[in-house]
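*Asks:* For the published mutagenesis K374 to M, Swiss-Prot gives the following note: Reduces RNA binding; when associated with Q-291, M-315, M-371, M-372, M-384, M-388, Q-419 and Q-506. The annotation that Swiss-Prot gives for the mutagenesis experiment K384 to M reads: Reduces RNA binding; when associated with Q-291, M-315, M-371, M-372, M-374, M-388, Q-419 and Q-506. A mutagenesis experiment is reported in Swiss-Prot for this position, K388 to M, and the note states: Reduces RNA binding; when associated with Q-291, M-315, M-371, M-372, M-374, M-384, Q-419 and Q-506. Looking at Swiss-Prot, you'll find the mutagenesis R419 to Q noted as follows: Reduces RNA binding; when associated with Q-291, M-315, M-371, M-372, M-374, M-384, M-388 and Q-506.
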Amino acid sequence: MAGAVPGAIMDEDYYGSAAEWGDEADGGQQEDDSGEGEDDAEVQQECLHKFSTRDYIMEPSIFNTLKRYFQAGGSPENVIQLLSENYTAVAQTVNLLAEWLIQTGVEPVQVQETVENHLKSLLIKHFDPRKADSIFTEEGETPAWLEQMIAHTTWRDLFYKLAEAHPDCLMLNFTVKLISDAGYQGEITSVSTACQQLEVFSRVLRTSLATILDGGEENLEKNLPEFAKMVCHGEHTYLFAQAMMSVLAQEEQGGSAVRRIAQEVQRFAQEKGHDASQITLALGTAASYPRACQALGAMLSKGALNPADITVLFKMFTSMDPPPVELIRVPAFLDLFMQSLFKPGARINQDHKHKYIHILAYAASVVETWKKNKRVSINKDELKSTSKAVETVHNLCCNENKGASELVAELSTLYQCIRFPVVAMGVLKWVDWTVSEPRYFQLQTDHTPVHLALLDEISTCHQLLHPQVLQLLVKLFETEHSQLDVMEQLELKKTLLDRMVHLLSRGYVLPVVSYIRKCLEKLDTDISLIRYFVTEVLDVIAPPYTSDFVQLFLPILENDSIAGTIKTEGEHDPVTEFIAHCKSNFIMVN
């Protein structure tokens, strides 16, 4: 445990041998020169004051202080007395206690973590950035102890926390760069000080972007927030990162994935209240079309569409030589159309409605072919049918006179229109806004409200919308529906679980099962609902199963509250059969 606390043991490796110290004394002319003219009595008093501080014999500067003291004519007896009287052996006592803990049976790793974590909390509590900077200035070079510290994860983590708390500390900024130089840039994404140094930031940006691309869609939710937070640290970091991603997005291989990440970061910035629309437009093709750029910029900045700017875009995109469709494929811009065309009660000028619909349909359906930065063809085959579908669903969704019963009569029409991805997204938003009304479920009498039935159709037709569908179902499942009695709440949650099972049957398996597994582990869900989910899933699945699915689903079945409590019909016992199949075909990993 001697290594648990920096400086805990004063050994020759750390302080140098006596012979080396003697050499230093001979070669210490520079320090002598700097002290030339100092009164010997003053030097002795200064040194004696240091010797009288607690555990000064453990300080790295002890040898230099001794040297100054003796060169000023100091007495060895005073030194020995002061150092011994003020030696309390804090570090040695820690080591002794650690040894005792290990001898009583505590794991050495656990003891080391305890000591290190306590030391970290003390350092964070008492850290003085001015003192840290002064030590650095006096050293004149990178201290050896600092290079030793950054080799260990525990102390790197300490520096990250300190750097967040003291962003102006030069010593910490230098240490972050040192950590980056040592190859640990993958750890620095959350450190704001890394964003102040271009060399460090570009290195961290490259590593983080590679991690997100390698992680794929399934890890995007985990990897993206930290990355977006780092990029959105300031205008300079946002512009630098988006400019780089804009260039990478032009690559044939992986370009679309980088563009997606850039758009997610734009959304993050917008949600945090930052208006990054001008940067978005400047990096795209909008700069070549100043009128379109001005119209788009005005609407994005205000967060709302308006007839005047929409008319400008409509004229341009109905001309013989329209701007590139990429110009209006800005996620934040398309979100504004969702609010204008699909939000219940949204008011839209009837004289301009066809313009709104045309631009949204154009962005969603037109396909362009480019060669060497020149457009060679525009395919508008699906523009008319997409416009028609958007208009039809808009009229149904925004008609406040149509209740749920009237919508049932229009289900076949809605199902036809939902086949268009842009309409499916609009319907999903409309369902979200509608069912999130506090009194919605209180007024419903059907076992499966029509709005939830529409989610099944969206799940069936559009794989890319599966995450958003599950997100909505989870939100509804976790909402307190206090206006309903207990039995009504249980029935509603069973209906929502039916939708999740349908989502699972359409291929979105692991995220759905992962969510139910979390519900079981958190113990915040009625166990009868978990049993219901298990029963419904067993009814729709059959071998062969993937290992990932078994690792997630089998522990749910083997839970004491689930196993043996699900009723079976006749001799057929799906739970036992599933467990037996898994035990004979899979090796379970705890």
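Even glycines carry a Cβ here, placed using N, Cα and C.
No substitution from the list is modelled in this structure, which keeps its original residues.
Not measured: the values here are computed from a predicted model.
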*Asks:* Return only the integer: C-alpha distance in Å from R419 (mutagenesis position) to K388 (mutagenesis position).
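*Replies:* For R419 (mutagenesis position) versus K388 (mutagenesis position), the Cα atoms are 13 Å apart.
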*Asks:* In which DSSP state, out of helix, strand and coil, do we find K384 (mutagenesis position)?
*Replies:* helix
*Asks:* Counting other CB atoms within 10 A of each CB, which of the mutagenesis positions K374, K384, R419 comes out lowest?
*Replies:* K374
*Asks:* For R419 (mutagenesis position), what is the secondary structure by DSSP, using just helix, strand and coil?
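*Replies:* The residue in question, R419 (mutagenesis position), is coil (DSSP, three-state).
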*Asks:* How big is the Cα-to-Cα gap, in Å, between K388 (mutagenesis position) and K374 (mutagenesis position)?
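*Replies:* Here the two Cα atoms lie 30 Å apart.
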*Asks:* What is the Cβ neighbour count of K388 (mutagenesis position) at a 10 Å cut-off, with all protein chains included?
*Replies:* 14
*Asks:* To the nearest whole angstrom, what is the C-alpha distance linking K384 (mutagenesis position) and K374 (mutagenesis position)?
*Replies:* 25
